[in-house]
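Quick notes on the structure that follows.
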Amino acid sequence: MSLYPSLEDLKVDKVIQAQTAFSANPANPAILSEASAPIPHDGNLYPRLYPELSQYMGLSLNEEEIRANVAVVSGAPLQGQLVARPSSINYMVAPVTGNDVGIRRAEIKQGIREVILCKDQDGKIGLRLKSIDNGIFVQLVQANSPASLVGLRFGDQVLQINGENCAGWSSDKAHKVLKQAFGEKITMTIRDRPFERTITMHKDSTGHVGFIFKNGKITSIVKDSSAARNGLLTEHNICEINGQNVIGLKDSQIADILSTSGTVVTITIMPAFIFEHIIKRMAPSIMKSLMDHTIPEV
């Protein structure tokens with residue numbers, strides 16, 4: 001079973017498979033149209049086979065983008081058929097999205113990882129933690145801090161600190177353990193952002209993906225937009241855009257990041273009631289001035 005980063009990728013892949021199967025079947029009658037011509041052997045499939053994809057589902061795709069995101073699998077044809085399959089991102093089929101860097105920056109990894117960090121010259125690691133439902137979660141990661149440098153992010157769950165299980169700890173106890181820890185080596189076991197998920201969308205010809213937000217929270221979804229097709233929900237807060245943290249930024253700044261993004265936009269969202277609980281008692285000015293808003297490297 002194939003997985004896709006967006007509904008647009010799924011739909012376009014189905015069109016590709018149907019066209020390829022039709023063209024490769026010698027039993028099909030010949031139709032004098034460019035769209036159903038035999039598959040060329042030079043790998044240049046899309047300008048002739050799929051001209052309709054350029055405006056499919058409201059997408060704005062040019063031939064170069066389509067060709068760049070499609071890989072023709074080499075090797076002997078099976079039963080006389082040529083095999084044409086889109087490129088994959090993390091085992092996902094993505095004929096429209098392609099190898100988009102925003103998806104890789106925003107990826108929420110399943111499983112648990114271990115990070116090792118040290119305190120800075122002021123004896124700090126640039127991290128604030130919050131206790132939620134007997135678990136400890138990252139509330140704030142400061143820019144250019146040790147916590148930022150090892151890749152910790154807002155919403156990460158801290159399972160262990162220096163081998164001690166954090167389950168049942170209060171926020172104060174977690175901060176106390178970090179404060180008392182030896183400064184040259186602190187080992188933390190992390191579960192990657194369990195309350196968050198990513199949604200990949202595609203801009204239409206006007207440069208929009210189709211949602212409205214206020215104070216960083218999604219309030220409306222535009223009918224028949226990419227946001228609607230891909231299941232974006234209201235009452236969710238935007239945590240990241242293409243992997244870049246936007247928590248604490250003004251709506252105008254978030255809008256600028258969206259508008260300057262490419263045609264593929266991946267946002268990371270969290271249910272509003274959980275988001276509000278995590279940031280509770282943290283001043284907006286702190287989130288704006290201290291939160292790490294840099295673009296992560298991949």
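Placement of Cβ uses the backbone N, Cα and C atoms for every residue, glycine included.
Under the heading domain 'PDZ 1', Swiss-Prot lists 114-193.
The domain 'PDZ 2' annotation in Swiss-Prot covers 198-273.
Over all protein chains present, the Cβ of LYS214 (mutagenesis position) has 9 other Cβ atoms lying within 10 Å. Reduced to three states, the DSSP call for LYS214 (mutagenesis position) is strand. Under its mutagenesis annotations, Swiss-Prot gives LYS214 to Ala the following note: Disruption of the cooperative binding of C-terminal peptides from FZD7 and phosphatidylinositol-4,5-bisphosphate. Impaired interaction with FZD7 and disruption of the cooperative binding of C-terminal peptides from FZD7 and phosphatidylinositol-4,5-bisphosphate; when associated with A-250.
Under its mutagenesis entries, Swiss-Prot includes ASN215 to Asp with the note: Disruption of the cooperative binding of C-terminal peptides from FZD7 and phosphatidylinositol-4,5-bisphosphate.
The mutagenesis experiment LYS250 to Ala is recorded by Swiss-Prot, whose note states: Disruption of the cooperative binding of C-terminal peptides from FZD7 and phosphatidylinositol-4,5-bisphosphate. Impaired interaction with FZD7 and disruption of the cooperative binding of C-terminal peptides from FZD7 and phosphatidylinositol-4,5-bisphosphate; when associated with A-214. Under 8 Å, Cβ to Cβ, and six or more positions away along its own chain, LYS250 (mutagenesis position) finds LYS288.
Residues within less than 8 Å, Cβ to Cβ, of ASN215 (mutagenesis position) and separated from it by at least 6 positions along the same chain comprise ASP251.
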